[in-house]
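Here Swiss-Prot flags GLU165 as active site. As annotated by Swiss-Prot, Zn(2+) binding site applies to HIS164, HIS168, ASP175, with the evidence given as similarity to another entry. If you look up Swiss-Prot, you'll see 311-483 marked as domain 'VWFA', on the strength of sequence analysis. Looking at Swiss-Prot, you'll find the mutagenesis ASN150 to Gln noted as follows: Reduction in size by around 2 kDa. What Swiss-Prot says about the mutagenesis result for ASN292 to Gln is this: No change in size. In Swiss-Prot, a published mutagenesis experiment is listed as ASN637 to Gln, annotated No change in size. Record note (Swiss-Prot), mutagenesis ASN822 to Gln: Reduction in size by around 2 kDa. The unchanged residue is displayed. Here Swiss-Prot notes a mutagenesis experiment, ASN938 to Gln, with the remark: No change in size.
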Amino acid sequence: MTQRSIAGPICNLKFVTLLVALSSELPFLGAGVQLQDNGYNGLLIAINPQVPENQNLISNIKEMITEASFYLFNATKRRVFFRNIKILIPATWKANNNSKIKQESYEKANVIVTDWYGAHGDDPYTLQYRGCGKEGKYIHFTPNFLLNDNLTAGYGSRGRVFVHEWAHLRWGVFDEYNNDKPFYINGQNQIKVTRCSSDITGIFVCEKGPCPQENCIISKLFKEGCTFIYNSTQNATASIMFMQSLSSVVEFCNASTHNQEAPNLQNQMCSLRSAWDVITDSADFHHSFPMNGTELPPPPTFSLVQAGDKVVCLVLDVSSKMAEADRLLQLQQAAEFYLMQIVEIHTFVGIASFDSKGEIRAQLHQINSNDDRKLLVSYLPTTVSAKTDISICSGLKKGFEVVEKLNGKAYGSVMILVTSGDDKLLGNCLPTVLSSGSTIHSIALGSSAAPNLEELSRLTGGLKFFVPDISNSNSMIDAFSRISSGTGDIFQQHIQLESTGENVKPHHQLKNTVTVDNTVGNDTMFLVTWQASGPPEIILFDPDGRKYYTNNFITNLTFRTASLWIPGTAKPGHWTYTLNNTHHSLQALKVTVTSRASNSAVPPATVEAFVERDSLHFPHPVMIYANVKQGFYPILNATVTATVEPETGDPVTLRLLDDGAGADVIKNDGIYSRYFFSFAANGRYSLKVHVNHSPSISTPAHSIPGSHAMYVPGYTANGNIQMNAPRKSVGRNEEERKWGFSRVSSGGSFSVLGVPAGPHPDVFPPCKIIDLEAVKVEEELTLSWTAPGEDFDQGQATSYEIRMSKSLQNIQDDFNNAILVNTSKRNPQQAGIREIFTFSPQISTNGPEHQPNGETHESHRIYVAIRAMDRNSLQSAVSNIAQAPLFIPPNSDPVPARDYLILKGVLTAMGLIGIICLIIVVTHHTLSRKKRADKKENGTKLL
């Protein structure tokens, strides 16, 4: 065993021990929302810089969370409440003695407050991109939702809405309503409303008012325009995930109240489990118990934090390791690019370096012009030292000294740490790092970088990157491109349009086209880098055919970069570049193109790449995601490709999909996903995503994705229908996309351990089928689903196993003993292809079916599930359970449900009351006429 392999585990053990010792600090330093003693600490709510200043927003947020805390406490049976909340005030608002931020930023917020950019909707929603029981990304409220009290009529009180969304975000449960399928036929052949619980009552309403249920039915389906209006007064106490606006609703659907037959997303995504079952299975509930007594918890405490000056320090490794594999050259090129193009104006920037000791190279300098940028570039290192040992802690110490010169503390500052060496004493400065209030972004170069380097980023909420020693990799520049101010102001941040590199032979060329769409174009820059002594021949064509040559670029021969800034707004369209290698040997030529938004009212299309977990153990796959959107609207049908670079070996490319199958949970939400499991060896992997958008194919969605709080159109109260104001349109105007667009984003890095050396047996099964659907046509049942692969969502599975039952509980609890459907003639197709399979279920489902409890009842529904098998007999998990009505004779109409019987009784009673009232009125009128006649007659007699 080598000295390094012995020292590594010892160092890691010391590092872990130190982390445990400092664990009390973690809830407040980069660890996100933590549950301690039944209370949530660290919830971060951030207001976007584009939101106009309004102090009522802050007071309403406080009221919302305070109400939500008590509502959540009771709904979870005295389990959890909100204790400490931070509200991040944008720097664009006036400073009111708010605390200075530490590691908080808009991009890390659990809740964001911002408009939808051009839309008029106010739906609160949570972006969920993972499966059942998994945390979401963020909750989104519009300022209007938080300020306009009229909206509470449709959504319910803001505190109740927040609890609905919190359950999405924290516990990964889904909505129990379905606007697309508001009605269904249950197992007793009754027409039911999609809801949870089934005890919630109301009446059917046609386009012109109340109507009998049968007027809503055409061919046993509900007529378009027929809806169900809920009673404002209910006895049902569930469910928060259905209609939190009802005053009686105070809990989540549990095993006794959950409606397993309703065609909603909760049933589909969570295999018919109740919301409460999923919630109680969460880590929060495994580590907490109900509070004793009857007292309520204390109300939440709020702290307002606000960003000040943006402060960045580059902390750069200059040890002898940086001389290997052109690492210093790559660092110089990327750092120059960052200083000249990426870092935002008015930012304070300093530079420190380190080998075995630290050194300050440049004190803080505010960027107000290009001259300021050039001055900072001049301080970048040009040589490496002869020292092989490094001290990352010494470098960080100098970095803190630099940033503390401004305000005496490092609060809110950013460190960009770049290193290729191992530091076994890295844990020594961990307390200083944790207490600094600084965010550390780490960039590891090559395979010898400190194995614990990423912990600095993880604990401070920073990003993690890896740059392999591959000559044509552009990962270093991609990493610096990904690092933004974190303010959430997309109009001030750069957008990466292109990033590519190739090893080009002598007298050969690198040629490609990049699209500048009409949402970007300001501050557009083309960057070319090379390895040889002189630049390649550069030819660039704009969309009008104008040519730019090498002499039009600003060249830095020391760093081997050539940059071209397009004045004003770059012309939209296709820009074509050609790089000719005029050198006598092969060299890596690379191109990077960035731009900024061209219109402050129109957000640019963006892509954010990330992984589900950044550290895992073989054979667990990596889930790769790319969120492609414009503003908050998803962009559909784009071509999204992930490139994964290992420490050793060739890069792997993978097409990401938004098809609602395999790794992709929700179809057409703009989040493209895929499993990655092609692990070459243990170590770090770098991720980058390319997006290409064809105007003839790709389209922006017309609605915001995510799990939305239900907007109730109206209620019935005392026999009267009271309609709410129509829900505002959440659609968007279609914009001309003549050229499409291209985008690039680094997804950071991830690491994998436990990868076997050499060939290993197949350990990857087909992925779970999550989109099984069943449709009954006459006497046949047609199933459809997306084909899984031989390995997860790639390749081709070997066989399918389809089973069915008339008992939901049977197929849910005992799939292996449900009725087997003959699929011998059905061979799986390639992963991603839509499968369709039709069969007749009658021969196996005649007569009543015995239930697990020994009872029997006649069921009019069939439940079906499926799993796939690969050639090595590895099985997927059982799919979601699909359901459909059995064959119903023509004279067997659906039985009116209780809601209709209630309505019929009400209408009958109202009719009887009306008849009685009519009799009374007629009798009264007759008697009155008779009295008047008698008086007239008596008067005549007196005269």
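Quick reminder: no glycine exception, Cβ is built from N, Cα and C everywhere.
Unsubstituted: the structure retains its original residues.
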Original post:
Taking the Cβ of GLU165 (active site) as reference, which residues of that chain separated by at least 6 in sequence fall under 8 Å from it?
Top reply: PRO124, TYR125, THR126, ILE139, SER707, ALA709
**OP:** Between ASN822 (mutagenesis position) and HIS164 (Zn(2+) binding site), find the distance joining the two CA atoms and give it rounded to the nearest Å.
**Re:** 43
Subject >> ASN637 (mutagenesis position) versus ASN150 (mutagenesis position) - Cα distance in angstrom >> reply: 37
Original post:
Whose Cβ lies within 8 Å of the mean position of the Cβ atoms of HIS164, HIS168, ASP175, the Zn(2+) site, other than those residues?
Top reply: THR126, GLU165, ALA167, VAL173, PHE174, MET241, SER707, HIS708, ALA709
Original post:
If you count the C-beta atoms lying within 10 Å of each candidate's C-beta, which of the mutagenesis positions ASN637, ASN822 ends up with the smallest number?
Top reply: ASN822
Subject >> Cα distance (Å, whole number) from ASN292 (mutagenesis position) to ASN637 (mutagenesis position) >> reply: 53
**OP:** Take the domain 'VWFA' (311-483) and average the pLDDT across it for me.
**Re:** 97
Original post:
Taking the Cβ of HIS164 (Zn(2+) binding site) as reference, which residues of that chain separated by at least 6 in sequence fall under 8 Å from it?
Top reply: PRO124, ILE240, MET241, GLN244, ALA709
Subject >> Cβ neighbours within the same chain of ASP175 (Zn(2+) binding site) - under 8 Å, at least six residues apart >> reply: MET241, PHE242, ASN264, LEU265, GLN266, SER707, HIS708, MET710
Original post:
How far is it from HIS168 (Zn(2+) binding site) to ASN292 (mutagenesis position), counting Cα to Cα, in Å?
Top reply: 27
**OP:** Inside 10 Å of the Cβ of ASN292 (mutagenesis position), count up the other Cβ atoms and send me the figure.
**Re:** 7
